[in-house]
Every structure is written in structure tokens, then in C-alpha cells.
Amino acid sequence: MKLRYLNILKEKLGREPTFVELQAFSVMWSEHCGYSHTKKYIRRLPKTGFEGNAGVVNLDDYYSVAFKIESHNHPSAIEPYNGAATGVGGIIRDVLAMGARPTAIFDSLHMSRIIDGIIEGIADYGNSIGVPTVGGELRISSLYAHNPLVNVLAAGVVRNDMLVDSKASRPGQVIVIFGGATGRDGIHGASFASEDLTGDKATKLSIQVGDPFAEKMLIEAFLEMVEEGLVEGAQDLGAGGVLSATSELVAKGNLGAIVHLDRVPLREPDMEPWEILISESQERMAVVTSPQKASRILEIARKHLLFGDVVAEVIEEPVYRVMYRNDLVMEVPVQLLANAPEEDIVEYTPGKIPEFKRVEFEEVNAREVFEQYDHMVGTDTVVPPGFGAAVMRIKRDGGYSLVTHSRADLALQDTYWGTLIAVLESVRKTLSVGAEPLAITNCVNYGDPDVDPVGLSAMMTALKNACEFSGVPVASGNASLYNTYQGKPIPPTLVVGMLGKVNPQKVAKPKPSKVFAVGWNDFELEREKELWRAIRKLSEEGAFILSSSQLLTRTHVETFREYGLKIEVKLPEVRPAHQMVLVFSERTPVVDVPVKEIGTLSR
């Protein structure tokens, strides 16, 4: 904990904090949990949807999509397999906690080389729980040598009448924790994720260990509880464990809680109370319910071979009281726990758009990664990995699109414009599959905001301005700061996850045709919406469209080959730094933007 934060805590408590309180506040006031540097910026963003563990956006009168992106950067740097695997598990539970069945996973990976453990961790976890990994992006650069970025997006479909809130609503409710048993893994994981990676700061206890088969049981058990009307509120046990989940549930409802740590199911019997409180053991959920429903919840948990118990009561007094075998362990105001100190923000005024140079990341065939993922489990994947946005079908009717996108190569040259272009190019990719953009989730990956607060301000200002320009609001998000090694930061990397609404039956597939480059060589903000109108028009006419920041990659070539097609194009001598839009059509597109024939797609 920062010394300034410690002094604030002493002042608020009116005394010296106890050992247990220091452990608790070091977690809850960490950057990972408390968002001290970004909370004021986040309040400025245009928002949409039902907020909770994940953002929820309506597709129609019957269905909504819950979706969110999160980072597991620090754990994946230390222990690639478990770090990446538990990143998948955690974001799946965030979506699940809204009452949604998880239906899709996307990843955005930035590293200096393909780290097999990270790929295997994502693949093994996603494949084992039966949720398809339908796409993502892979960027290889030495700029991420010591700080790989592992950002994972999950989405799920929920009936509008089955949405679950993320708070307690009245005194007298109880909180049930169920899932895997609690051990010492992941203790102070949230604090570790808020630090520079230099030196020997990470220990085995900082890295969570996942069990995808327990996660699968957890998914089915929780959805059964929701279907029976037993769940009145829910929270994933992620960063901060029991402490974070139970305190957030009551803080959001302006209530309090009495937590009994001796009721938490353990797999290590000699754990200290503070260890039980902040352990980040995986595959656990907290459910708010009525006392009379608790026994049925525990019955369902046992049926699915999961542990569980009633661990807390919701009270009217706004305090967070922790007990262990009838001894008082901690008692503090619940809102003090939930509201970390906030750092002042820096106002940023953008300059003119620069003349970007192409910063080539190492080209890789991402199909070598995609092929480790099961993208067809569930049989709802309409557009598979390889071309950008994925399209998912909803069994009743309709569908949604997802895409992840980043432009660290541009943000490295100008943080503001590189970040803004990443959002606007995500709109291009979404429109390219015939979808209408609905909302975004985002992950702000940044270095040290104490050293360079201006860069963070540039990122957050660009995100706000891009959302306002495009009319696509934010539904959820995540910030991962202190991605530094020996004081050297990563490039400012905003990863955008964009959700769109689409009719899967009208999604174009590649077929033999001419290839056209559509749009301008230079990025011009005032003309961007003209390009969007052109993409929308051509998509409605049935053209297959590919938007790519590298024009044509090995991944695209190999993906066309999967369709039995061969692409031949003449690349321009000077390729633009921004994303190009390729239109595949038998005749020259008729649109109000520049069009140039550059090749063919043939059998």
C-alpha cells in the first residue's frame, strides 16, 4: 500500500489499522481493485446497458448479451499456463454472474514471441468448459518482452427476464459461497497485479491455479439456481476473494455484512483468518439469497460436486464485520473498503494527427494458434477465426458479432490518435460482417501512471472522444496499469472489444471475385463516417469485406485456403499505417469513396 493511502486509512479509521485490516485494504485499495488512477476518467465515458460484473446490452425484447474484457497480464508473465487459464476462468464467471450462459471467448495477446504456455492455458481451459474461442488477435513485438499482455473477452446470452443483479437489496438476506474449496493460492494476487514486475516480487502464492472441470460444474449449478429463481444477487470471487465479493455485494446496496470465515470450505485446514479472507482460489461464486432458499442452493451445489455454505448475513448497519470462531477479526465501514482513494486526473488536449510510420510487428500465422482452440463447440459459430470479427448465432433467431482490436503500433507514436483509431477501426471491422455496433468493452493496458500521467490521460480522452464520435458507448471495461519492467513501460495498448447486432443468415462468405481496396490512403477523421456508410452499403449488397491493419497477412491467406480459395493481390508501394478495407466483389463497388482494383480471389 502506498504511504499516502496508509495515512488516509489511519485518518479515516481514527487509529492505527490492525494487521488484518492492512491485508484487507492493501487488496481493496490496490489499483487492480480500486481503480484509483482511472475511476475519474471512467465516469466521463458514455455508458450503456445494465452494469454489473459484466456489461449487458439488449439485442431484442427477449435476449441480451453480457460481455466484458479483462487482463491477466502479471500472472501470465510469471506463470504463463496458469496465468492465462485463470484469466479465462475469471472472465467467464463475470459473464456467468449476470445470469448469462457463456457462449464465446476472444483473446488479445501481445508478446515478444509465441509463449506456448499462454496459448495452451487459454485453449485447455476454454475447450474443457465447452465455450468456443472464436477469435482474437496476436501481436508479436520485442516491446512486450517482459510484460506480455493477456486480455480475454467473454460473452454470454441471457434472457431479459433472467438478469441477475450484482448487489444485496435488503437486510436479512444471506450470502452463500459455493464452488471449489479455498486454499492459499492467489493470496495478494490483486496487490501483485498492481506493481512493476522487476525483481522477485511474485511468489507461488500470487498465482492462482485453475480447475476447468470445477468451472464447468459451477456454470451448470449457477444457471440451475438462476432458472429456479433462487439467485437474488451474485458476484464472482476473483481478485480479493471472499473479502472483495462479499463487501462489494453489500456496498452496492448501501448495506453491511457479518462474515463468518470459519464457514468457508477449505482445502488447507491450517489457514489463518486473513488468508481465508483474501485468498483468490478459483472457481468460486457468491450468491445473495433469502434464508429459506439457501438450503436449495447448497443442495444444487452438492449435486454438481461443489463445496458451499452460508458464510454471511446482510445487515442494515453499513459495516463490514468479520468473525472467526466467534472472535471478531475485523470491523470497518463497508464504504471505506469499497471506495479507494482517487488520484487527480490530468486534462489532455490532443494535437493534430501525425504522419504515422508503419511499425511492423512480427508477422505470424495466427491460425497456428486458432487451431488449438475449439471454435465450433456449441455449434453457434457462424464466422470462424481468421478474418476479424466473429459472428455467433442465437438458437431462437438473430445473432451478435464480436471483435477485439488494438493499435499499439500507432499509440507508440501518438498515444491519443493511436487509441482513437483503434476504436474507429473496430467499427469498420464490425460493419464489415454486416453488423451494427452496439457497445464496447475495453482494456486499458498501460505503464506507470505515476511516472507518466499524461499518457494515461491521452488514452482515456481518446477513448471518450472516439465513443462520442462513433455513437458506440461503453458497457464494461478493465484497466491494467504498472505494466513495466525495470521502469520501462509497454506501449500504451488499448484493446477494444466491440459487440454488434447481426442477422447470421445474411453474413457474406468469401467466394471467387475481384479484390478492391476501398477508402483513402491517409486516415482522415472527417471522412471516417463516409467510409462507414460505404462499408454498410456494400455489406447490405452481399459483398464479403475484410478490414485489416496489415492489408493481407499469412493468417488471411491460410484462412482463404481453408475455403478452397487463393488470393492474389498487388500491394501498394506505400501502404497506409491505418487499417485498409478490402471488398471482394464480382463488379466494381459503387460508393462515394475511392475504389481501386488490386487483385483476385479464385478457386
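Backbone N, Cα and C atoms are what each Cβ position is placed from, and that goes for glycine too.
Under its mutagenesis annotations, Swiss-Prot gives H32 to Q the following note: Loss of FGAM synthase activity.
There are 26 other CB atoms within 10 A of the CB of H32 (mutagenesis position), with all protein chains counted. Here Swiss-Prot notes a mutagenesis experiment, H32 to A, with the remark: Loss of FGAM synthase activity.
Residues or ranges marked as active site in Swiss-Prot: H32.
Same-chain residues at least 6 positions away in sequence with a Cβ under 8 Å from that of G477 (ATP 1 binding site) are, in sequence order, I42, L45, K68, I69, T441, N442, C443, V444. What Swiss-Prot lists as ATP 1 binding site is Y35, K68, N442, G477, and the listing cites experimental evidence.
A sphere of 10 angstroms centred on the C-beta of R93 (substrate binding site) encloses 27 other C-beta atoms. In this structure, R93 (substrate binding site) is part of a helix by DSSP. Taken from Swiss-Prot, the feature substrate binding site applies to S71, H72, N73, H74, R93, G189, Q208, E280, S281, Q282, S480.
Under its mutagenesis annotations, Swiss-Prot gives H72 to A the following note: Strong decrease of the binding affinity and 20-fold decrease of the catalytic efficiency for FGAR. It has no effect on the ATP binding site, however it affects binding of FGAR. The Cβ of H72 (mutagenesis position) has G83, A84, T86, G87, G90, V150, V152 as same-chain neighbours under 8 Å, each 6 or more residues away in sequence.
Secondary structure at H72 (mutagenesis position), as computed by DSSP, is coil. Experimental mutagenesis is annotated in Swiss-Prot for H72 to Q, with the remark: 200-fold decrease of the catalytic efficiency for FGAR. It has no effect on the ATP binding site, however it affects binding of FGAR.
If you draw a 10 Å sphere around the CB of R139 (ATP 2 binding site), it holds 22 other CB atoms from the protein chains shown. Positions annotated as ATP 2 binding site by Swiss-Prot: D107, G136, E137, L138, R139, G388, K429, S549, H556.
Neighbour density for K68 (ATP 1 binding site): within 10 A of its CB lie 26 other CB atoms from the protein chains shown. Neighbour density at the Cβ, taken as the number of other Cβ atoms within 10 Å, is lowest among the binding-site residues K429, H556 for H556. With respect to their backbone Cα atoms, S480 (substrate binding site) and H32 (mutagenesis position) stand 7 Å from each other.
Comparing local CB density within 10 A for the binding-site residues S71, S281, N442, S480, the maximum falls on N442. DSSP assigns Q208 (substrate binding site) to coil in the three-state reduction, outside any helix or strand. Closest in space to Q208 (substrate binding site), of the recorded positions given as H32, Y35, E137, K429, is H32, taking the CA atom of each residue. Its Cβ taken as reference, D107 (ATP 2 binding site) is surrounded by 29 other Cβ atoms within 10 Å in the chains shown. Residues Y35, K68, N442, G477, recorded as binding ATP 1, reach a greatest CA to CA spacing of 16 Å. Other residues of the same chain near the ATP 1 site, with their Cβ within 8 Å of the Cβ centroid of Y35, K68, N442, G477, are I42, I69, E70, T441, C443, V444, V474, S476, N478, A479.
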